[in-house]
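Among the features that Swiss-Prot reports, FAD binding site is placed at ARG186, THR188, TRP199, SER251, HIS254, ARG286, ARG299. Mutagenesis annotation in Swiss-Prot: CYS396 to Ala, described as Complete loss of disulfide oxidase activity in vitro; the structure shown retains the original residue.
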Amino acid sequence: MSPGFRRAVTGQGAAAAVQLLVTLSFLSSLVKTQVTGVLDDCLCDIDSIDKFNTYKIFPKIKKLQERDYFRYYKVNLKRPCPFWAEDGHCSIKDCHVEPCPESKIPVGIKAGRSNKYSQAANSTKELDDCEQANKLGAINSTLSNESKEAFIDWARYDDSQDHFCELDDERSPAAQYVDLLLNPERYTGYKGSSAWRVWNSIYEENCFKPRSVYRPLNPLAPSRGEDDGESFYTWLEGLCLEKRVFYKLISGLHASINLHLCANYLLEETWGKPSWGPNIKEFRRRFDPVETKGEGPRRLKNLYFLYLIELRALSKVAPYFERSIVDLYTGNVEDDADTKTLLLSIFQDTKSFPMHFDEKSMFAGDKKGAKSLKEEFRLHFKNISRIMDCVGCDKCRLWGKLQTQGLGTALKILFSEKEIQNLPENSPSKGFQLTRQEIVALLNAFGRLSTSIRELQNFKALLQHRR
């Protein structure tokens, strides 16, 4: 430090210098040390995930999300909160979800569950809005009677399965089709006590945690003086692998959602036209190791852990989609083939990843205890999916429901290995099935994680540019 600089940093200048040093310290810790290295509870390093996602997964999953089979999602945003009296929905205009009018939805999508791979439709590759949806292809009427009977069996099986999340009844009058591309996940202004109540309920009541242990930075917890959260992590490390994994999945999902909000933040609005983009200040508020007392980097590591879990699920479910009987049907033969080819290409990439999480390490104890723990795990997660109906912002609720359903589908896949291995090639299996709703949620949820990791790289670059 030069003599001139020493003289300058007095009084208010000293405060400014300290702030500058804090910023540089954040950059250094984030880029070089805090979010690097090997993840806990697995043998994968963050740098390998970054490269794999950037060069193999992200470009393809982004294209897949733009395919019409994966862009339409039927969801009930009017289900009442089952846990407390919700004090109304968010009135902020950016919270609003614009559904596709029923009359605009292609016939192929409205066909319902009688043909589970024919519930999306498109014949145009560039669809600007729902107004053009009626141009899409209709259902292929050349299905054999045998296939139609098989589809009925599939629907029966779907209704009887034990899911890891609460599924919306697509036949409910309150369920609506939403074009995900027209309703992107981004910062809406939804915050405060309502948002905190949702996440507090998730963490405090559904993460195998006693009430006497408080997670760090919980604004609803009683004051703990100088406690920086180490007591929480001491407790967490003392848990079995399965319960640690559960917490990391929820924390990773929370981190991913926060990254989306920071990356697509309402920066300004002029002449009624909003401008969205990355907000570095908001990113620092949520992830800066200084501002979050070390929590930010832990959250980001949990994001990578969640990415590994869903990546593993995609690699395990590949045989299900590789069968000739599975066709992501839209009514346009050429487009159908392209969509499936792209999906299978993504599956091939997921199988090539060399450092997968080993799900066999979970629920590996005595059979009775493992079965009981697995059921508790499933019910806790299913409860979290129900909490998403308590989110006051419609757009936040939409993406919260989709991403919890996607993770729930991933967990269902990971714990159905034997059923997937025994799938028949040319006929439906009663041992394992996925609904179209689950397929759309699974791939879009993983796409959100892939985007989160890509956005994290963008924030690192922005911060480095500011040095």
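Keep in mind that glycine also has a Cβ here, set from the backbone N, Cα and C atoms.
None of the noted substitutions appears here; every position holds its original residue.
Owing to the predicted nature of the structure, the values given are computational and were not obtained by experimental measurement.
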- Among the binding-site residues THR188, TRP199, SER251, HIS254, ARG286, whose Cα is within 10 A of the Cα of CYS396 (mutagenesis position)? THR188
- Item | Where ARG186 (FAD binding site) sits in the secondary structure, as DSSP reduces it to three classes | coil
- Message: So if I draw a 10 Å sphere around the Cβ of TRP199 (FAD binding site), how many other Cβ atoms end up inside it?
- Response: 17
- For FAD, with binding residues ARG186, THR188, TRP199, SER251, HIS254, ARG286, ARG299 per the record, max Cα distance (Å, no decimals) returned as 22
- Counting every protein chain shown, other Cβ atoms within 10 Å of the Cβ of SER251 (FAD binding site) number 23
- Task: Please compare the recorded positions HIS254, ARG299, CYS396 by how many other CB atoms fall within 10 Å of each one's CB, and tell me which has the fewest.
- Result: HIS254
